[in-house]
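Taken from Swiss-Prot, the feature ATP binding site applies to Ile107, Pro108, Thr109, Gly110, Met111, Gly112, Lys113, Thr114. Annotated domain 'Helicase ATP-binding' per Swiss-Prot: 94-261, in sequence order. Swiss-Prot lists 507-655 with the feature domain 'Helicase C-terminal'. Under its mutagenesis annotations, Swiss-Prot gives Asp774 to Ala the following note: Reduces the interaction with FKH1; when associated with A-785. Ser775 to Ala appears in Swiss-Prot as a mutagenesis experiment; the accompanying note says: Reduces the interaction with FKH1; when associated with A-785. Under its mutagenesis entries, Swiss-Prot includes Thr776 to Ala with the note: Abolishes the interaction with FKH1; when associated with A-785. In Swiss-Prot, the entry for mutagenesis Glu777 to Ala states: Reduces the interaction with FKH1; when associated with A-785. The structure shown retains the original residue. While the structure shown retains the original residue, Swiss-Prot records the mutagenesis experiment Ser782 to Ala with this note: Reduces the interaction with FKH1; when associated with A-776. Mutagenesis annotation in Swiss-Prot: Glu784 to Ala, described as Reduces the interaction with FKH1; when associated with A-776; the structure shown retains the original residue. Quoted from Swiss-Prot for the published mutagenesis Thr785 to Ala: Abolishes the interaction with FKH1; when associated with A-776. Quoted from Swiss-Prot, the note on mutagenesis experiment Glu786 to Ala is: Reduces the interaction with FKH1; when associated with A-776.
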Amino acid sequence: MASADDYFSDFEDDELDKLYEKAINKSVKETITRRAVPVQKDLHDNVLPGQKTVYEEIQRDVSFGPTHHELDYDALSFYVYPTNYEVRDYQYTIVHKSLFQNTLCAIPTGMGKTFIASTVMLNYFRWTKKAKIIFTAPTRPLVAQQIKACLGITGIPSDQTAILLDKSRKNREEIWANKRVFFATPQVVENDLKRGVLDPKDIVCLVIDEAHRATGSSAYTNVVKFIDRFNSSYRLLALTATPASDLEGVQEVVNNLDISKIEIRTEESMDIVKYMKKRKKEKIEVPLLLEIEDIIEQLGMAVKPVLQQAIELGIYEECDPSQINAFKAMQQSQKIIANPTIPEGIKWRNFFILQLLNNVGQMLKRLKIYGIRTFFNYFQNKCTEFTTKYNLKKSTNKIAAEFYYHPILKNIKNQCENYLSDPKFVGHGKLQCVRDELMDFFQKRGSDSRVIIFTELRESALEIVKFIDSVADDQIRPHIFIGQARAKEGFDEVKYTRKHAPKGRKKVERLHRQEQEKFLEAERTKRAANDKLERSARRTGSSEEAQISGMNQKMQKEVIHNFKKGEYNVLVCTSIGEEGLDIGEVDLIICYDTTSSPIKNIQRMGRTGRKRDGKIVLLFSSNESYKFERAMEDYSTLQALISKQCIDYKKSDRIIPEDIIPECHETLITINDENEIINEMEDVDEVIRYATQCMMGKKVKPKKAITKKKRVQENKKPKKFFMPDNVETSIVSASTLINKFLVNESGGKQLVTSNENPSKKRKIFKALDNLENDSTEEASSSLETEDEEVSDDNNVFIAEGQNGCQKDLETAIIRTGESLTTLKPLHNFERPNMALFVNDCGLPTKIEKNVKDIRGNQHNLEKEKSCTVDKNNMVLSLDDWNFFRNRYIPEGVSFDVEPNFVQYTKGVKVPHCHKVSKIITLFNDESNDNKKRTIDMNYTKCLARGMLRDEKKFVKVNDKSQVDNNSVNHDSSQSFTLSNAELDDILGSDSDF
């Protein structure tokens, strides 16, 4: 016989591995090689702490089994390469490799990444019968771009495609189930995977655009991690122009996206250079103005004592005051705050010193790169903020006070105000270079050309727009292009002072303060309205308004549309214009500033030279030239390292069987009319709308006025949780997770099956067998079994409550010689809130109508069943009361619900009669679960049932029988059959009958 340990044994190793690997077709075999390494020892021949004695080398061999996707073997013999466009060598090579392994495609902007993705999607659409192909892009405009490109290249039927954005979840489950090719943002795919709408096992191809975003816990990373838990047999293609800024960043992207191969090309690559449009780069070194150098020198003199103190404390490296770097100061301050070993006083002193150096570094950066106007706005705001707080004793930073109250700063402020009061003053030499470049460019190319100017700061963008508009003619039409966030408001000295000023204790002072606040608020509102009116009168008014309130998607779309149409021919953009938007063809790019990020620099320069030759102008001042050259050199080094296989790749499933080697068939794809219409559309929203209509199988109709309709709530499908294969998905009770054993006669253990499982027997009180239910039917039926002389003809119907529900009372039972009394109604309509009955102890006087009369009057009940309260506010109407009086039988009355009575009558607060008060008290005790009351009721009920059961003789209720009014005498002294032991058993139990 099997032992108990056999039944409680864990899973076998292979079964555990199967569950751990989620039953996917991927298997990993690890080989660990250990080698001894020399270590340092002390004089006692003990290994020093921290020394590793063994070197471990882990080698993982990954293999894949057959795919779970249903393949079309007739189509596997070849793959289609569209020849609708020029066949390029690098695209041909990348497509072939991307079909059989997960690939990161990093080629310059405008070199056809979308064509590569479309070709891969087309072939997996052909090779599989039901699997899903998903193209993800981070923004709506990019999604619309890819729809146009893919459908215009591949010719995939529009009825098999779907566009899923985050605006609506309507019919999402049906769309995922019925379509095969999807265009969506990664957030939509992630949410639908988590909601159980999309089955990760159905995905066979996933394309990720702008793949350099797949870092940290981004949506791209989360999507791939989720799919990997259930599916290892899918193809992933990642597209980007710049994978990362350094080797560690590239490795992170490779790990997050399960990349097996990187196909990287540069503008100088041999197989790509012949397809590149010419991009002429012009680097211009802009010297600093004398006014700027003077201000830099004065700032250095003011901050030198603080800088010297920081150098002596060892918290900042030694340098010239004009070379203070804000980023380095911020890094040092973060290190100090995170160091728990530094005493609090010293820590915060050092922090305030570095904070001041950070502010001065920001001032110097704005002054050197953007000019005096941008510098002065920041400088004045910081000075006003600190001096106001210091004067109000809200700041005690003496180190900062030494700088901000320095007399040199007052001189700087006066100089800047004098410079900026001149409308013809040029704050930086870069502005003059921008004007000269634009004038020369438009004279040669004409006003139909397009120009984009990139800058990092919003203040600088608005200054460039205003300067171009003031010095150029109507041939140059600039506009700002920024993000949605509102501009940061400067420090409001008046508001801060009033907020922290003494508020006063007297009521007059408080009222006066409130009136002043209302007046100031009205003045601010009036001033803002006047400023807005003045801005609207200027040609740059829309740019100024956008700089203050930000540009929402509608405004951005309108500006791009006007830029393509020619209403504006110069866009001054912040980082929002670097990627993710279809701005159109641009002939000239001017980089007003530069960054140390090669990704940003490459994205900026990639905006031109796509379909025709372009020009790039790089404006450098201060050390910007060094930063740019170093960033580009680092990126070139990174590309060389990637080409030398310095990345740790991950093996991916081939999906197609190893014995099948598809051949390339170059084919001219025929595009149907619907796809051709999408390919010709320019507006993003129009493309999305048309694709959505095609997805839903509707004909595209002109837009109509939106009318709100009442939503019809649809039956929601239950949420689906995706589970690994071969697991139980239902709830498993704890008892089924263990094996139960019994000791048999021979002393051995015997396994108990579910059928043999002994159940615990419940203690049954025999005395309660006949008292278990309180209904009159069961009471009467039990009586029928004891005396067969009970007639079957006498059925009494009693109307219950407002619902008019009728119960068939089998018989009315009374003792021989006994008569019934009745309660007399008090017909006092003047005082309806008095007690309903006069005789509290009375019973109905006579039963004058037989059963036939009762049945004949049932239609009266149906008419009156809705009338429970008459016009005089009585509990029952007169007819209802008469009906009840004539048909009342004591044994046929039971309470089924616990009403919530009030303590007084309805009309006025007159107490109820004694009997009604007792009933109210009874129900209150029942509602509050009064144990004493429950025991008393059980005791009384036992006595009553025992008396009824011992009755030997019963009489029939004859049609003509009459009972005397006052002749009922209940013999409460009748003996009952319950023994004392049975009664104690009942009353001592928890039974509540």
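Just so you know, glycine gets a Cβ as well, placed from its N, Cα and C.
Every residue here is the original one, so none of the noted swaps is modelled.
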Environment of Ile107, Pro108, Thr109, Gly110, Met111, Gly112, Lys113, Thr114, the listed ATP site - residues of the same chain whose CB lies within 8 A of the CB centroid: Ala241
Under 8 Å by Cβ from Pro108 (ATP binding site), same chain, sequence gap 6 or more: Ala241, Arg265, Thr266, Glu267, Ile272, Met276, Ile602, Gly606
DSSP residue counts for the domain 'Helicase C-terminal' (507-655), split into helix, strand and coil: 84 helix, 17 strand, 48 coil
Met111 (ATP binding site) CB neighbourhood, other CB atoms within 10 A: 23
Set of same-chain residues at least 6 away whose C-beta sits under 8 angstroms from Gly110 (ATP binding site): Lys277, Gly606, Gly609, Arg610, Lys611
Segment-level pLDDT (mean, integer) for the domain 'Helicase C-terminal' (507-655): 87
Surrounding CB atoms that lie within 10 Å of the CB of Thr114 (ATP binding site), all protein chains: 21
Close in space, distant in sequence - Lys113 (ATP binding site), Cβ under 8 Å, 6 or more apart: Cys105, Ile107, Asp209, Leu239, Ala241
Cβ neighbours of Gly112 (ATP binding site) where a neighbour is any other Cβ within 10 Å: 22
Neighbour count (Cβ, 10 Å) for Ile107 (ATP binding site): 22
C-beta crowding around Thr109 (ATP binding site), within 10 angstroms: 19
